[in-house]
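Undergrad: Quoted from Swiss-Prot, the note attached to the mutagenesis of HIS22 to Ala or Leu states: Decreased transcription activation at class II promoters, decreased interaction with RNAP, binds DNA. Sequence annotations record features per position, and here Swiss-Prot assigns 3',5'-cyclic AMP 1 binding site to GLY57, LYS58, GLU59, MET60, ILE61, LEU62, SER63, GLY72, GLU73, LEU74, ARG83, SER84, THR128, SER129 based on experimental evidence. According to Swiss-Prot, the mutagenesis experiment GLU59 to Ala carries the following note: 45% reduction in activation of class II promoters; 95% loss when associated with AAA-54-56. Here the residue is the original one, while Swiss-Prot reports the published mutagenesis SER84 to Ala or Lys with the comment No modification of cAMP-binding. Under the heading of mutagenesis, Swiss-Prot lists THR91 to Ser and annotates it as follows: Growth defect on glucose and galactose. A mutagenesis experiment is reported in Swiss-Prot for this position, GLU97 to Ala, and the note states: Increased transcription activation at class II promoters, binds DNA. Under its mutagenesis annotations, Swiss-Prot gives THR128 to Ile the following note: In strain CA8404; a CAP* phenotype, insensitive to catabolite repression; when associated with L-113 and T-145. As a published mutagenesis entry, SER129 to Ala appears in Swiss-Prot alongside the note: Reduced DNA-binding; no modification of cAMP-binding. The annotation 3',5'-cyclic AMP 2 binding site is assigned in Swiss-Prot to ALA136, PHE137, GLN171, GLU172, ILE173, GLY174, GLN175, ILE176, VAL177, GLY178, CYS179, SER180, ARG181. Among the features that Swiss-Prot reports, domain 'HTH crp-type' is placed at 138-210, with the record citing sequence analysis. Among the mutagenesis results in Swiss-Prot, ALA157 to Asp or Pro has the note: Decreased transcription activation (6-29%), binds DNA. The residue drawn here is the original one. In Swiss-Prot, a published mutagenesis experiment is listed as HIS160 to Ala, Lys, Leu, Asn, Pro, Gln, Arg or Tyr, annotated Disrupts AR1. Decreased transcription activation (3-45%) at class I and II promoters, binds DNA. For the mutagenesis of GLY163 to Ala, Cys, Asp, Arg, Ser or Val, Swiss-Prot gives this note: Decreased transcription activation (2-62%) at class I and II promoters, binds DNA. The structure shown keeps the original residue. Among the mutagenesis entries in Swiss-Prot is ARG181 to Leu, noted as: Suppresses DNA-binding.
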Amino acid sequence: MVLGKPQTDPTLEWFLSHCHIHKYPSKSTLIHQGEKAETLYYIVKGSVAVLIKDEEGKEMILSYLNQGDFIGELGLFEEGQERSAWVRAKTACEVAEISYKKFRQLIQVNPDILMRLSAQMARRLQVTSEKVGNLAFLDVTGRIAQTLLNLAKQPDAMTHPDGMQIKITRQEIGQIVGCSRETVGRILKMLEDQNLISAHGKTIVVYGTR
């Protein structure tokens, strides 16, 4: 083994060789809610936001997905499904795309791909259960604090001498926890006063999270 040489993943490379690779700029839309679901996506590079909108166009962020995550898997298991959410590029992204029909053919050859997808779905169900619990049992301060801790574990969080540094707007935090931007601002100030975080514009340092 050559030192410093990254390890390859033969199964992943084989899967990607059957996909079409597309690049999306930051803030562009990959999936529109309501459109027919026919394609499975896999994030090669970058991160995306999964969100829903109400009739007035108000957005709520359901989750962030990152490199190595599948997108749009629900339609794989039931024909004629429509997309249940919007997916928007959080950063510039490189995404592999494959039709459900072709993916079903691939898993007949190599079931490991389906096992990877199933494992991700199980983890997401666990995260969703935790989020529902937070909505039911935590007040808005607790939900914001939990959100900051979760974001500090994301791949795009940066190490900082005092903890982990994240970049997110107050509006985006409000879209995750379900409150106004003004409420987020007040709670961030309170968390700062308690010496739990520092917040300057979009940059937030969550102390003690390294």
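Cβ atoms are placed via backbone N, Cα and C, with glycine included.
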Undergrad: Sorry to bug you, but what's the C-alpha spacing from GLU73 (3',5'-cyclic AMP 1 binding site) to VAL177 (3',5'-cyclic AMP 2 binding site), rounded to the closest Å?
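TA: Cα-Cα, rounded: 24 Å.
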Undergrad: Given the recorded positions SER63, SER129, ALA157, find the one whose Cα is closest in space to the Cα of CYS179 (3',5'-cyclic AMP 2 binding site).
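TA: Nearest candidate: SER63.
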Undergrad: On a C-alpha basis, identify the one among THR128, GLY163, ILE173 that is nearest to GLY57 (3',5'-cyclic AMP 1 binding site); the candidates are the recorded positions.
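TA: Comparing Cα positions, the candidate nearest GLY57 (3',5'-cyclic AMP 1 binding site) turns out to be ILE173.
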Undergrad: Using DSSP, how many residues in the domain 'HTH crp-type' (138-210) fall into helix, strand and coil?
TA: 33 helix, 17 strand, 23 coil
Undergrad: Of all the Cα pairs drawn from GLY57, LYS58, GLU59, MET60, ILE61, LEU62, SER63, GLY72, GLU73, LEU74, ARG83, SER84, THR128, SER129, the residues the record ties to 3',5'-cyclic AMP 1, which distance is largest, in Å?
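TA: If we measure all Cα pairs in GLY57, LYS58, GLU59, MET60, ILE61, LEU62, SER63, GLY72, GLU73, LEU74, ARG83, SER84, THR128, SER129, the largest is 26 Å.
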Undergrad: If you draw a 10 Å sphere around the Cβ of ARG83 (3',5'-cyclic AMP 1 binding site), how many other Cβ atoms fall inside it, taking every protein chain shown into account?
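TA: So the Cβ neighbour count for ARG83 (3',5'-cyclic AMP 1 binding site) comes to 18.
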Undergrad: By CA distance, which of the binding-site residues (ARG83, ALA136, GLN171, ILE173, GLN175) lies nearest to GLY163 (mutagenesis position)?
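TA: Checked the binding-site residues ARG83, ALA136, GLN171, ILE173, GLN175; minimum Cα distance to GLY163 (mutagenesis position) goes to ILE173.
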